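Beneath this line is the structure, given in structure tokens, with notes to follow.
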Amino acid sequence: MLTIDTTIEWLGKFNEKIQENKAYLSELDGPIGDGDHGANMARGMSETMKALEVSNFGNVSEIFKKVAMTLMSKVGGASGPLYGSAFLAMSKTAIETLDTSELIYAGLEAIQKRGKAQVGEKTMVDIWSAFLNDLQTDSASKDNLEKVVKASAGLLATKGRASYLGERSIGHIDPGTQSSAYLFETLLEVVA
């Protein structure tokens, strides 16, 4: 279960993972997007960490709300609104429960509502849904996350910028799926 300290630790680890993989995320985004997913996420998480360092929080909900507001205002493209919506929904859920499955469910619902995407459309919904299922069946692991990331390459994009490529979107890993994998890998490191 998340606490104030473990939540901040999780976000710090996620930031490190994003910074380390900034170029790779943008490389993934190049063929099927604007090529800026890594730069956008790195900037957003850097700003998020700055915001967390200068704030005092009474609960996990307040942390998630700060993350949401920062990502929505600092991350360009679709990633800011999608991740921001997820963290905002998680902040509302965290008022009632800190159950990891419930938090991820809230985030997934918000992403689906914002992006109007379903499972199988080569979006971050695929990995959020798979991770939620794994949490609910006590089978969440880094290996399972990596399988979902790799499987995204075989999907036809029907949402977002990648959908403009049609069949040419097949064969490319979805960058939002990869960045979400980093989010969940680092969560597992903290709550395991």
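Keep in mind that glycine also has a Cβ here, set from the backbone N, Cα and C atoms.
For the recorded site, D36 (Mg(2+) binding site), the DSSP three-state label reads coil. Residues or ranges marked as Mg(2+) binding site by Swiss-Prot: D29, D34, D36.
Annotated ADP binding site per Swiss-Prot: H37, G38, A39, N40, A78, S79, G115, M124, R161, D174, P175, G176, in sequence order. When secondary structure is read from DSSP and collapsed to three states, P175 (ADP binding site) falls in the helix class. Just so you know, the Cβ of P175 (ADP binding site) picks up 31 other Cβ atoms within 10 Å once every protein chain is counted.
As annotated by Swiss-Prot, domain 'DhaL' applies to 5-189.
When secondary structure is read from DSSP and collapsed to three states, R114 (mutagenesis position) falls in the helix class. Remark: R114 (mutagenesis position) has P81, L82, S85 as non-local neighbours, by Cβ distance under 8 Å and separation of at least 6 in sequence. Here the residue is the original one, but Swiss-Prot notes a mutagenesis experiment at this spot, R114 to A: Reduces activity 3-fold.
While the structure shown retains the original residue, Swiss-Prot records the mutagenesis experiment R114 to E with this note: Reduces activity 100-fold.
In Swiss-Prot, a mutagenesis experiment is listed as R161 to A, annotated with the note Loss of activity. Following the DSSP three-state reduction, the secondary structure of R161 (mutagenesis position) is helix.
Swiss-Prot gives this note for the published mutagenesis Y164 to A: Reduces activity about 20-fold.
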Other C-beta atoms that fall within 10 angstroms of the C-beta of R161 (mutagenesis position): 14
Largest tally of Cβ atoms lying within 10 Å of a Cβ, found at which of the recorded positions D29, D36, A39, A78, Y164: D29
H37 (ADP binding site), number of other Cβ atoms within 10 Å: 29
D34 (Mg(2+) binding site) versus G115 (ADP binding site) - Cα distance in angstrom: 17
